[in-house]
Amino acid sequence: MKKVRLSEKFTPHFLEVWRTVKAAQHLKYVLKGGRGSAKSTHIAMWIILLMMMMPITFLVIRRVYNTVEQSVFEQLKEAIDMLEVGHLWKVSKSPLRLTYIPRGNSIIFRGGDDVQKIKSIKASKFPVAGMWIEELAEFKTEEEVSVIEKSVLRAELPPGCRYIFFYSYNPPKRKQSWVNKVFNSSFLPANTFVDHSTYLQNPFLSKAFIEEAEEVKRRNELKYRHEYLGEALGSGVVPFENLQIEEGIITDAEVARFDNIRQGLDFGYGPDPLAFVRWHYDKRKNRIYAIDELVDHKVSLKRTADFVRKNKYESARIIADSSEPRSIDALKLEHGINRIEGAKKGPDSVEHGERWLDELDAIVIDPLRTPNIAREFENIDYQTDKNGDPIPRLEDKDNHTIDATRYAFERDMKKGGVSLWG
């Protein structure tokens, strides 16, 4: 029996990822990146190996079924050849199926455009425990994918089996795309492993591919960064290059010493959440530190006041959205939050506030303390005009903690020579 050295089949980068996969510490393995990184090639090989290791059925999905045969089906056939195990596999085209002959378990294929067919899959002998969604960004919402996941995650598996989900995609350019918001975050679920790869980590590429990549880099660097490096550039300009987002970057000891407090409140109604934020401002270092947050939908004024009092935040001034004067009055008169006042908005106050934040030396955020602040500051992008060119104003969605932060630092913006009245 011929032995195949995986170190000769995998790139060094993906050999390390394969070791992580084999360690079985995660449910979800998300591989994203630019063109030529070979992420899909490696997932296909891993699926072949896992099918030979475990008595499971593997489900492979594209958003639209009629794209399956010429993409993932061919990719998996190629993986069988690359691993030199073609004699152990049966290829069927009607329906599309790859069967591991010694055991009889199969790789099956479906389209996300017919979820009922996914829900109705029955594989009593070999449970559907593996799944690969290729071109994940083709799905319009995270909820679409969640429905499919729940269709697979059913009963407890027999010994020797485990659930394992692969996802692969090239990041869309828009930062607000759901896949970018979910998987570019500093705050990932413990069951999810995310890897980003580029063609620069693939030693098996042709000289022609590399020359083409370098030519694109020379002609259009933004296109190169998006297509070949897999960067979600959004408008092409990063709103906050001064972000420092890292788990544990703000310690309890530091929070205990923070004494230059700024607090802001953006009222939420309907689909918009309420956002209360608490920051420390280090004027000497020109940095701000996110300390705490309350971000949720349908938060009553009583709950807001209870949160402020419970955490002993009422002694510091709160600057709130002035478009809700009745809510401000109610917090003050009915709920005893006396140090609250409305923000003084002007025609250019939004742009001035965003510019002030951008000119800080650092915006320091610990996603374990303030996950919503981290998510919004990471994912926000500039608005664009009809030609797709960025304009100096942030998108007016998923920006509630950012708005609350602008309110919190209103007085500092005026003192720094930036007028909220323009």
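Any Cβ shown, glycine's included, is placed from N, Cα and C.
Unsubstituted: the structure retains its original residues.
Under DSSP, Trp18 (variant position) is assigned to a helix (H, G or I) in the three-state scheme. Cβ neighbours within 10 Å of Trp18 (variant position), excluding its own Cβ and spanning all shown chains: 17. Listed in Swiss-Prot is the natural variant Trp18 to Arg, annotated as follows: In isolate Ts6M; temperature-sensitive.
Under its natural variant entries, Swiss-Prot includes Phe73 to Leu with the note: In isolate SUS19. DSSP assigns Phe73 (variant position) to a helix.
Every protein chain considered, the tally of other Cβ atoms within 10 Å of the Cβ of Glu135 (active site, for ATPase activity) stands at 19. The feature active site, for ATPase activity is assigned by Swiss-Prot to Glu135.
Counted within 10 Å of its Cβ, the other Cβ atoms near Leu233 (variant position) come to 18, all protein chains included. In Swiss-Prot, a natural variant is listed as Leu233 to Phe, annotated with the note In isolate SUS19.
Swiss-Prot documents Asp266 to Asn as a published mutagenesis change and attaches the note Complete loss of endonuclease activity. Under the three-state DSSP scheme, Asp266 (mutagenesis position) falls in the strand class.
The Mn(2+) 1 binding site annotation in Swiss-Prot covers Asp266, Asp321. Annotation note: Asp321 (mutagenesis position) sits in a coil segment as assigned by DSSP. A sphere of 10 angstroms centred on the C-beta of Asp321 (mutagenesis position) encloses 23 other C-beta atoms.
Here Swiss-Prot flags Asp266, His400, Asp403 as Mn(2+) 2 binding site, drawing on experimental evidence. For Asp403 (mutagenesis position), the same-chain residues lying six or more positions away in sequence with a CB closer than 8 A to its CB are Gly264, Asp266, Ala275, Asp321.
For the mutagenesis result Asp321 to Asn, the note given in Swiss-Prot is Complete loss of endonuclease activity.
DSSP classifies His400 (mutagenesis position) as helix under the three-state reduction. The number of other CB atoms found within 10 A of the CB of His400 (mutagenesis position), across every protein chain shown, is 22. A mutagenesis experiment is reported in Swiss-Prot for this position, His400 to Ala, and the note states: Decreased endonuclease activity.
Here the residue is the original one, but Swiss-Prot notes a mutagenesis experiment at this spot, Asp403 to Asn: Complete loss of endonuclease activity.
Asp412 to Asn appears in Swiss-Prot as a known natural variant, with the remark: In isolate Ts10M; temperature-sensitive. Taking a C-beta cut-off of under 8 Å and a sequence gap of six or more, Asp412 (variant position) has these contacts in its own chain: Arg262, Tyr281, Trp356.
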Count, for each of the recorded positions Phe73, Asp266, the other C-beta atoms lying within 10 angstroms of its own C-beta, and report the residue with the smallest count.
Phe73
When you average the Cβ positions of Asp266, His400, Asp403 for the Mn(2+) 2 site, which other residues in that chain have a Cβ within 8 Å of that mean position?
Gly264, Gly268, Asp272, Ala275, Asp321, Asn399, Thr401, Ile402, Ala404, Tyr407
Cα-Cα, Glu135 (active site, for ATPase activity) versus Phe73 (variant position), nearest Å, comes out at 14
Reported as an integer number of Å, what is the Cα distance between Leu233 (variant position) and His400 (mutagenesis position)?
22
Whole-number Å only: compute the distance from the Cα of Phe73 (variant position) to the Cα of Trp18 (variant position).
21
